[in-house]
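Beneath this line is the structure, given in structure tokens, with notes to follow.
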Amino acid sequence: MSLDRVDWPHATFSTPVKRIFDTQTTLDFQSSLAIHRIKYHLHKYTTLISHCSDPDPHATASSIAMVNGLMGVLDKLAHLIDETPPLPGPRRYGNLACREWHHKLDERLPQWLQEMLPSEYHEVVPELQYYLGNSFGSSTRLDYGTGHELSFMATVAALDMLGMFPHMRGADVFLLFNKYYTIMRRLILTYTLEPAGSHGVWGLDDHFHLVYILGSSQWQLLDAQAPLQPREILDKSLVREYKDTNFYCQGINFINEVKMGPFEEHSPILYDIAVTVPRWSKVCKGLLKMYSVEVLKKFPVVQHFWFGTGFFPWVNIQNGTDLPVFEEKEEESIEQANAGSPGREQTSTRFPTSTSMPPPGVPPSGNNINYLLSHQNQSHRNQTSFSRDRLRR
């Protein structure tokens, strides 16, 4: 079973279905071909973008046709925002116009994907539609988080596994993700999207994680010679200077624009990284470890990652056999049937009746965070300062 290619044309494709219902199926996910393909492509894109420390912020096209094709679809999604202005008046939990935006996406995306792909690949559209459609937040909860961010990476990986990105370079990775993050920040601001499953002040970021991995990787080969060092991200003017060419600065700049107060209070994890981790290579390594624990192994996040039979199948990586499948409750099946678009996440009510995993909003322990972000020869003072600061707050 290949991690970098689907067995085209022998692979079969189907509308993705829910397979993760509880703690046990979250554990099953860890032995799936799907997660190994996710990890393979995460490593691939992180490596590629490490050779793209100073991309052209004005570039709009690639030498790879399918990169341009996906960019074109993303442009159309951006135009949908222009077509769908937010409803007037204050809204506490997201602007309801966002549901209309998602409705338009669901209606038009299949045709756009068919126009983007060669005709012999049209059978992959049901799977590709799910992953790309689920990359922009929940139309039900009007929120956005790391699971949706993961879904966009899965979209890029799916096209990659079809061989659509020959000779891909770091600049191509930057083009695609830069377009995606530009749209996502606009969606968040236009429709006031809530954080999905946020840990609050004790999370890395309200909405994103992968953006910081990609951004730290951009500078990890330069390390001491990088334009900025980790500590300097606390300087707002320097962050603004590099936000157009570095994803880490892009993420920090967005926080600076939408949050008030001292950075160490509203973003203590990112602050802790800045003041305790001296090199970008160590930042990237720590964030990758944190991503594995806080995203890929967290039920509240991965429960909304669904599985088809082509790109991310629910099969064992060792022998290719099907992983355990549990039937949905009857009322859940009815709810899904009535919810509309069949491959899209529709509800957040499908939590297991009992699980040892924390629900959304429960912060990870300070010890775990320090472990994930620790670096060699860190002083005892640095190891304990974050825990003391957390207790004081």
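Residue numbers in this text run from 1 along the chain shown.
Cβ from N, Cα, C; glycine included.
Asp205 (mutagenesis position) is surrounded by 21 other CB atoms, counting those within 10 A of its CB over all protein chains shown. The mutagenesis experiment Asp205 to Gly is recorded by Swiss-Prot, whose note states: Abolishes PPIase activity and fails to activate PP2A phosphatases.
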Reduced DSSP assignment, Asp205 (mutagenesis position): coil
